[in-house]
Amino acid sequence: MKASMFLALAGLDLLFVVCYASESEEKEFSNELLSSVLAVDDNSKGEERECLGFGKGCNPSNDQCCKSSNLVCSRKHRWCKYEIGK
């Protein structure tokens with residue numbers, strides 16, 4: 001009885017660890033994919049703007065995102081995104 005309870009708990013612990021690792025990898029993959037899709041190509045700058053538009057790469061310490069469009073530089077992803085709730 002004790003052995004079967006121990007095996008059941010060990011199995012549940014193992015299932016939790018596997019699910020957590022899978023979810024963590026999935027989040028990292030989606031963040032990398034989003035960052036690569038929205039990455040700024042330095043070779044094709046085109047016209048210089050006073051501020052950066054949505055999805056443009058930015059530096060959080062020097063936020064150059066367009067304030068008139070309610071954009072802020074995301075510290076986590078390092079691209080301009082809409083500021084929600086302001």
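The backbone N, Cα and C atoms fix where each Cβ goes, glycine too.
Every position carries its original residue.
Under its mutagenesis entries, Swiss-Prot includes Ser61 to Ala with the note: No important change in activity. Under the three-state DSSP scheme, Ser61 (mutagenesis position) falls in the coil class.
For the mutagenesis experiment Arg75 to Ala, the note given by Swiss-Prot reads: No important change in activity. Around Arg75 (mutagenesis position), the same-chain residues six or more apart in sequence whose CB sits under 8 Å from its CB are Pro60, listed in sequence order.
A 10 Å cutoff on Cβ-Cβ distances gives Lys76 (mutagenesis position) a total of 9 other Cβ atoms nearby, all chains included. Mapped onto three states, the DSSP output places Lys76 (mutagenesis position) in coil. Quoting Swiss-Prot on the mutagenesis of Lys76 to Ala: Important reduction in activity, without change of toxin conformation.
The annotation that Swiss-Prot gives for the mutagenesis experiment Arg78 to Ala reads: Important reduction in activity, without change of toxin conformation. Shown in sequence order, Ser35, Gly57, Cys58, Asn59, Pro60 are the residues of the chain, 6+ apart in sequence, with a C-beta less than 8 angstroms from the C-beta of Arg78 (mutagenesis position).
Other Cβ atoms within 10 Å of the Cβ of Ser61 (mutagenesis position), summed over all protein chains shown, number 7. Taking the C-alpha positions, the distance from Ser61 (mutagenesis position) to Lys76 (mutagenesis position) comes to 12 Å.
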